[in-house]
Amino acid sequence: MDKKILVVDDEKPIADILEFNLRKEGYEVHCAHDGNEAVEMVEELQPDLILLDIMLPNKDGVEVCREVRKKYDMPIIMLTAKDSEIDKVIGLEIGADDYVTKPFSTRELLARVKANLRRQLTTAPAEEEPSSNEIHIGSLVIFPDAYVVSKRDETIELTHREFELLHYLAKHIGQVMTREHLLQTVWGYDYFGDVRTVDVTVRRLREKIEDNPSHPNWIVTRRGVGYYLRNPEQD
């Protein structure tokens, strides 16, 4: 079955170009042109991926992303203005998986769409009870099969990308990973991507698993190199 992609952009020429190129790649494409319509179509279609413009009438892309994330975990790629760093950060902070800046190349956009769909496909949670391959790091427990994380027996709600990042760091506990390496392995980008995406996702993760996110003890920064996961409860 073709993957369903929802394109949300109030500029019809851009939406038409996106639809044309995505259909050429074999995707089933639907378009929405304002925020309210986008939310309704997400409920109706439950697409496999959303391309979401920040600037929309009625309800902007940030609010749409917030509403979608309350119920769904499909990849969301934000479409942002070229120089709008704040839009990029806000989009990632509220749960978007990635962003593409306008004007964008078709090659870059398709690469990001494929990478996000590939990660979603290969890491989809199983519909079964957690198995014995769970990872224990002190009071932090990761259940890869069920896509669940708990700390001190309390479930922690993570987005798809947050889980993937934490899981990867946990499998390589104590090893410092560069942002570029994490972008390639967790996000699946071979040549596209902004390492700021990694920084924002790490910050979101810290807010959820750290006792004091301002002074992280689990996900540690190695200045000038990258990040690594440790077990502070062993110290």
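The backbone N, Cα and C atoms fix where each Cβ goes, and this holds for glycine too.
The feature domain 'Response regulatory' is assigned by Swiss-Prot to 4-117. Confidence across the domain 'Response regulatory' (4-117), taken as the mean pLDDT and rounded to a whole number, stands at 89.
Secondary structure at Asp53 (mutagenesis position), taken from DSSP and collapsed to helix, strand or coil, is strand. Non-local contacts of Asp53 (mutagenesis position) by the CB criterion (under 8 A, 6+ apart in sequence, same chain) comprise Val8, Asp9, Asp10, Glu11, Ile14, Gly61, Met78, Leu79. What Swiss-Prot says about the mutagenesis result for Asp53 to His is this: Constitutively active.
His215 (mutagenesis position) carries neither a helix nor a strand DSSP state and counts as coil. Among the mutagenesis results in Swiss-Prot, His215 to Pro has the note: In JH17041; thermosensitive; decrease in dimerization and DNA-binding. The residue drawn here is the original one.
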